[in-house]
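Student: Residues or ranges marked as domain 'VPS9' by Swiss-Prot: 233-371. The annotation that Swiss-Prot gives for the mutagenesis experiment HIS432 to Ala reads: Disrupts interaction with VPS29; when associated with A-434. In Swiss-Prot, a published mutagenesis experiment is listed as LEU434 to Ala, annotated Disrupts interaction with VPS29; when associated with A-432. GLN509 to Ala appears in Swiss-Prot as a published mutagenesis result, with the remark: Disrupts interaction with RAB32. Among the mutagenesis entries in Swiss-Prot is LEU513 to Asp, noted as: Disrupts interaction with RAB32. One entry in Swiss-Prot concerns the mutagenesis experiment LYS546 to Asp. Its note says: Impairs interaction with RAB32. TYR550 to Ala appears in Swiss-Prot as a mutagenesis experiment; the accompanying note says: Impairs interaction with RAB32. According to Swiss-Prot, the experimentally introduced change ASP679 to Ala is described as follows: Disrupts interaction with VAMP7. For the mutagenesis experiment ASP681 to Ala, the note given by Swiss-Prot reads: Disrupts interaction with VAMP7. Swiss-Prot gives this note for the published mutagenesis MET684 to Asp: Disrupts interaction with VAMP7. HIS712 to Ala appears in Swiss-Prot as a mutagenesis experiment; the accompanying note says: Disrupts interaction with VPS29; when associated with A-714. Under the heading of mutagenesis, Swiss-Prot lists LEU714 to Ala and annotates it as follows: Disrupts interaction with VPS29; when associated with A-712.
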Amino acid sequence: MALYDEDLLKNPFYLALQKCRPDLCSKVAQIHGIVLVPCKGSLSSSIQSTCQFESYILIPVEEHFQTLNGKDVFIQGNRIKLGAGFACLLSVPILFEETFYNEKEESFSILCIAHPLEKRESSEEPLAPSDPFSLKTIEDVREFLGRHSERFDRNIASFHRTFRECERKSLRHHIDSANALYTKCLQQLLRDSHLKMLAKQEAQMNLMKQAVEIYVHHEIYNLIFKYVGTMEASEDAAFNKITRSLQDLQQKDIGVKPEFSFNIPRAKRELAQLNKCTSPQQKLVCLRKVVQLITQSPSQRVNLETMCADDLLSVLLYLLVKTEIPNWMANLSYIKNFRFSSLAKDELGYCLTSFEAAIEYIRQGSLSAKPPESEGFGDRLFLKQRMSLLSQMTSSPTDCLFKHIASGNQKEVERLLSQEDHDKDTVQKMCHPLCFCDDCEKLVSGRLNDPSVVTPFSRDDRGHTPLHVAAVCGQASLIDLLVSKGAMVNATDYHGATPLHLACQKGYQSVTLLLLHYKASAEVQDNNGNTPLHLACTYGHEDCVKALVYYDVESCRLDIGNEKGDTPLHIAARWGYQGVIETLLQNGASTEIQNRLKETPLKCALNSKILSVMEAYHLSFERRQKSSEAPVQSPQRSVDSISQESSTSSFSSMSASSRQEETKKDYREVEKLLRAVADGDLEMVRYLLEWTEEDLEDAEDTVSAADPEFCHPLCQCPKCAPAQKRLAKVPASGLGVNVTSQDGSSPLHVAALHGRADLIPLLLKHGANAGARNADQAVPLHLACQQGHFQVVKCLLDSNAKPNKKDLSGNTPLIYACSGGHHELVALLLQHGASINASNNKGNTALHEAVIEKHVFVVELLLLHGASVQVLNKRQRTAVDCAEQNSKIMELLQVVPSCVASLDDVAETDRKEYVTVKIRKKWNSKLYDLPDEPFTRQFYFVHSAGQFKGKTSREIMARDRSVPNLTEGSLHEPGRQSVTLRQNNLPAQSGSHAAEKGNSDWPERPGLTQTGPGHRRMLRRHTVEDAVVSQGPEAAGPLSTPQEVSASRS
């Protein structure tokens, strides 16, 4: 029955029935009857003139059927049994069944039978038409190849052996290998003399190619397609996430015309067979059949000849979304790259191109692009929102309430739900609150029967409550309001879905966290047995999965199955969501549970990449179990000794084990927080630290927790109250902004390491300690400088982070910045008073590290700020010794030693000028030989700008008050630049002395002191506008402590 198929709309018998007896077609539709249609191959040319059409129309009666002319017919299994009224009691096979609809949407069934009911021949098999130049099944291929397939098997066995050795080769390697196997088998086939003669005919040659390709690919399909699936794993997961979010899509949403929707169910069934095809040729034939089904006319009255490419694309888009094929990208790659028997410039190639266009259209986000939040929910593709919230413009109070909830109109929602004032008015008009007189009864009943009353328990035609609508539309601000009005967080709709189900299905993490906070149950199963976690995994919403799992790991049931027996891990593995899988496995999801098909999550893995992730966690779990097993007691030990030992140490062992479990639990909670910080998940951080909106708004008014200043310890004045409130607040989870992991990393450390510039201010304003050290004695500023995160460094320095602290290796933040070549950070640190000649445990200064790492602009910047080239490291090498000969860095370093003394030498001498006019001129002569780097030019412009007045040593120490501010425009116009210093009351001779020096002054070290009134030392400090410095966040490394910057090359 399933082996034969034909287009009944082109069947001569059915066409004749429609043309000659349209009345019968209308009648059978009205009574929802059955039409018997003989297959095309069994019909003779005289069938229209001799056939009695009434005998082919069946009307159901008790326990059997009757034709319109009163004959009895029985349907037994896959056969038609003819009864009373027929001249010959035949048994006619049923080939297949289809359901048709007329223009009034009345349905009737058509049974395609092997031959007409009047047929007398002994043979009952249909003469099914077939394409003589097409092979559809592997059985057809084996029959065509005959004994040649045995020769192919030896080549294929060899391919299997070599593939295992070259499994990690490139895709092109495997394409070539498979093509070589195909070519070799085809060559063997053409060695047959008979087939060689047939190959001269193009049609026969194409048939041979198809046969070889189908056979070869069928035998190596598991190897090749598994590899392709691994290569396309990330693309498949991304595409699946888009299509899963579009399950509410309707045909009208993408412009599918009604006349094209009749064949969509058949096309969908055919497309679902794609993954059962084991060769590119078979997959293409499947796609072609889908296109053919789409373009078939549902009746003679509907002409589909004018179907354009856009109409076909709309239907294909709908099929791609609604057909559950989780590896579209792998299928496309497989078909395009491993089809060897034909070029793409044929009918099959056109079908493939059409599907590619539809898939690319979905990948671009054209169907899933969401408008900004300000545009409301009307343009979003939600769970039928457009149907009743915006498209149904009714005056129903419930519809009005739901519309305001969907659009986030909190004021109107609160007005509609505020019944307290009305109730108070009603009570005041009553004789007394418990009165049941006639007047009071009328008053109360009138209120109860008021159709305009809406409550948090009102429902629409889907069983949705206001909380359902707020959840499905992502209106987190309305969740608090609805719950405060009495909304039930665990209310279910007609499909058994709670608001938490819908929030997880749509991926709204903030709504999910709020519902969990209000005690929404994460274990409620809908009509399909799915929990909210199942839906979050189905649609790939990793944030919602984390919210559900992290809320309460102890009570979250990760291993509960739905009606198919699938756990959340089954679903995530089937759709290839690696992040979701890792979250589930990290929190104890089992990889050994079987669903109703006896499949474990490992067996459901979409590709080998997902499988390897789960296997790795499975092996690590087994190792942890083995390591946690206690050793067996020695049999030689006496019972008395064991009893005595247990009696004396039972309490201590129990308390120790409980403390150990408590510590492990605490560290698990801390790790969750640190992972959320590393991911930049602000909503999860807020939830774990229990920050409210009020906390964020009041963050500007908070003071540092490291050194709070109160009027007295218990003061609650307006100045001290915010800090007292923050310090007194301890989250129920025990987590705070200064908690640390086992390696000493705090949330601020992790945020600094990963460049989370948006989290740094919030953590600091909530009391994070910028001076906290991890196991390597590194502060957050060390990590930010090591990774080159400018905005993070700037925020930490603005929060008074100390720029000269050293870690375990003796490195300062400046040394890390110089080693990494981050010249913007170097300038920023120097501006905030970083010690320029501080050395690490190897004796290397910042200049050493910059020279070793060959960062010419950093070297130049350090020299301009007075870095000493005379400092020796522990190998007795200066920065000059570390530089390469005849390099640009050596050229920079050679200018300074001839005229710049070290800091100690300057202090011992008669405070001579730090840089002479001669060296300034010598240096400026080489200025334009350097690369044209904007930041470097900036410092040249600064040092050649204006005349400066001298300062006393006290004024030098307050150098942050005398910083010139250069605008970005002035940096690009050196002729117009102006540097403004705050003028101090200095003696006239000092001012004239400084004026005579002009541009010949060189920047001074900040540590110099004044020893005589006759000599003044001037320090120039320069501030760079933030807009000049690159502020883009860099990709952070893994969550780990910083490693010591290598300086071994010195």
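Here the Cβ of each residue, glycine as well, is placed from N, Cα and C on the backbone.
Substituted residues are absent from this model; it holds the original ones throughout.
Looking at the shown structure, can you explain where the listed features end up?
Tutor: The residues of the domain 'VPS9' (233-371), classed with DSSP into helix (H, G, I), strand (E, B) and coil, number 87 helix, 0 strand, 52 coil.
Taking a C-beta cut-off of under 8 angstroms and a sequence separation of 6 or more, GLN509 (mutagenesis position) has the following same-chain neighbours: HIS541, ASP543, CYS544, LYS546, ALA547, ASP681, GLU683, MET684. DSSP assigns GLN509 (mutagenesis position) to a helix in the three-state reduction.
Neighbour list (LEU513 (mutagenesis position), Cβ cut-off 8 Å, at least 6 residues apart, same chain): ALA547, TYR551, GLU683, MET684, TYR687.
Cβ neighbour count for LYS546 (mutagenesis position) (all protein chains, 10 Å cutoff from its Cβ): 26.
Around TYR550 (mutagenesis position), the same-chain residues six or more apart in sequence whose CB sits under 8 Å from its CB are LYS672, MET684, LEU688, listed in sequence order. Reduced to three states, the DSSP call for TYR550 (mutagenesis position) is helix.
Around the Cβ of ASP679 (mutagenesis position), 18 further Cβ atoms fall within 10 Å across all displayed protein chains.
Here the Cβ of ASP681 (mutagenesis position) has 20 other Cβ atoms within 10 Å, regardless of which shown protein chain they belong to.
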Student: Restricting to the domain 'VPS9' (233-371), report the mean pLDDT as a whole number.
Tutor: 83
Student: Based on DSSP, name the secondary structure state of MET684 (mutagenesis position): helix, strand or coil.
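Tutor: SS state of MET684 (mutagenesis position) = helix.
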Student: Look up ASP679 (mutagenesis position) in the DSSP assignment and report helix, strand or coil.
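Tutor: Looking at the DSSP assignment, ASP679 (mutagenesis position) belongs to a helix.
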Student: Applying a 10 Å Cβ distance cut-off over all chains shown, what neighbour count does MET684 (mutagenesis position) have?
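Tutor: Other Cβ atoms found within 10 Å: 22.
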